[in-house]
Amino acid sequence: MEPDIKSISSESMEGVSDFSPSSWEHGGYLDKVEPEIDENGSMIPKYKIYTPGANERKYNNYMYLICYGFVEDVERTPETGKRKKIRTIAAYPLGVGKSASHPQDLLEELCSLKVTVRRTAGSTEKIVFGSSGPLNHLVPWKKVLTSGSIFNAVKVCRNVDQIQLDKHQALRIFFLSITKLNDSGIYMIPRTMLEFRRNNAIAFNLLVYLKIDADLSKMGIQGSLDKDGFKVASFMLHLGNFVRRAGKYYSVDYCRRKIDRMKLQFSLGSIGGLSLHIKINGVISKRLFAQMGFQKNLCFSLMDINPWLNRLTWNNSCEISRVAAVLQPSIPREFMIYDDVFIDNTGRILKG
């Protein structure tokens, strides 16, 4: 069955239209890894492989690695035999590399490294990772492992306030997530294009609902109920704009037909934690295709879109419950957007 979207009636320039569940029938579910404990009470490290997309190039050996671990104190008191104090959980993204090594070899070598964790600040709170140790199977990721890396804390750390400044902290890895990049390419639309606004344009957004195997309310997420009565969480992303010349708008029904012809296919991966992969199997307009970098395989990382929801998916199974196309007027240029807002003592809002 070909993916399609149900028709929408639109007398305005806005509309919401659901995609058929067949468009995420293959690859719309990520299973969680069941923890195992050894005789000493420590978690046994595991790995899992994800293959989102159509797997057009099954043997190219390109893969994205992200590992998860406990942030714990380095010091240990030998005379008391106390276990190291666990402070929080963090994700350590390693990025893309090409390797023919067995996943177990990658995992064991990662676990043998000494990975340090430090809390600092710039425009936002940051987490700095450093690592040391011999590299063999992990040579394709040598740059990030030997040079260190820095991330916005909210994206990679569950409770950054628990990371101590007066003690050395280390990451004890317990899970390695491997996303095989087996399609003809993986492409993330540049932020400048995602923020592109234009008058007389219709913005093409996606509203994605996720069913997560967790108590959303305990995580501070209100959520909503799907048609089966399950609580789901949602996020929205921007794909591009339908632009018409001569100062006119396309109708929403016209845009819907354009989207229908694109025959979009959705799947989940583990780029940056959780990622939505979109494959364009049909026909796409030249202008919209240009906005997507002339790529038919797109990837959106939830780490960048909604880091709070992304952290919830780290150790829980997750599946797509619903995907809808949302058509809205593009925000006009005259609408002022402030990345930084300051308020003076008179209450006036000033541009930063």
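Cβ from N, Cα, C; glycine included.
Unsubstituted: the structure retains its original residues.
Proximity of Tyr62 (mutagenesis position) to non-local residues of its own chain (separation of 6 or more, Cβ distance below 8 Å) is seen for Val96, Gly97, Lys98, Lys180, Leu181, Asn182, given in sequence order. Secondary structure at Tyr62 (mutagenesis position), as computed by DSSP, is strand. Among the mutagenesis results in Swiss-Prot, Tyr62 to Ala has the note: Complete loss of budding. The residue drawn here is the original one.
The number of other Cβ atoms within 10 Å of the Cβ belonging to Tyr92 (mutagenesis position), over all protein chains shown, comes to 23. Annotation of the mutagenesis experiment Tyr92 to Ala in Swiss-Prot: Complete loss of budding.
Among the mutagenesis results in Swiss-Prot, Pro93 to Ala has the note: Complete loss of budding. The residue drawn here is the original one. Secondary structure at Pro93 (mutagenesis position), taken from DSSP and collapsed to helix, strand or coil, is strand. Around Pro93 (mutagenesis position), the C-beta neighbours below 8 angstroms that are at least 6 residues distant in the chain are Leu65, Ile66, Ser149, Phe151, Val156, Gly272, Met303.
Listed in Swiss-Prot is the natural variant Ser147 to Gly, annotated as follows: In strain: Isolate NiV/MY/99/VRI-0626. On its own chain, Ser147 (variant position) has no residue at least 6 apart in sequence with a Cβ closer than 8 Å to its own Cβ.
Among the mutagenesis entries in Swiss-Prot is Lys258 to Ala, noted as: Complete loss of membrane association and budding. Within its own chain, Lys258 (mutagenesis position) has Phe242, Ile284, Ser285, Leu288 as residues 6 or more apart in sequence whose C-beta sits under 8 angstroms from its own. Following the DSSP three-state reduction, the secondary structure of Lys258 (mutagenesis position) is helix.
For Lys258 to Arg, Swiss-Prot lists a mutagenesis experiment annotated as follows: Complete loss of membrane association and budding.
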